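Beneath this line is the structure, given in structure tokens, with notes to follow.
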Amino acid sequence: MDCVLRSYLLLAFGFLICLFLFCLVVFIWFVYKQILFRTTAQSNEARHNHSTVV
């Protein structure tokens with residue numbers, strides 16, 4: 001019984017680790033997309049301001 005319980009705990013622990021890694025990857029991808037979008041928006045805005053000044 002102890003061996004079965006240990007295998008179940010190991011399976012649950014592995015599932016939690018996979019879930020945590022998946023959430024981490026999604027969070028990093030979301031933050032990277034936000035930063036990328038913000039930098040492109042700033043560059044477009046700077047280019048627009050530069051064209052209006054000239």
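Glycine is treated like the rest: Cβ placed from N, Cα and C.
The model shown is predicted, which means the values in this text are computed figures rather than measured ones.
Listed in Swiss-Prot is the mutagenesis experiment C3 to A, annotated as follows: Complete loss of homodimerization. Complete loss of virus ability to move from cell to cell. Around the Cβ of C3 (mutagenesis position), a 10 Å sphere holds 7 further Cβ atoms from the protein chains shown.
R6 to A appears in Swiss-Prot as a published mutagenesis result, with the remark: Strong reduction of virus ability to move from cell to cell. In the three-state DSSP reading, R6 (mutagenesis position) counts as helix. Long-range neighbours of R6 (mutagenesis position) (same chain, six or more residues apart, CB within less than 8 Å of its CB): none.
C18 (mutagenesis position) is surrounded by 10 other CB atoms, counting those within 10 A of its CB over all protein chains shown. According to Swiss-Prot, the experimentally introduced change C18 to A is described as follows: No effect on homodimerization. Reduces virus ability to move from cell to cell.
DSSP classifies K33 (mutagenesis position) as helix under the three-state reduction. Quoted from Swiss-Prot for the published mutagenesis K33 to A: Reduces virus ability to move from cell to cell.
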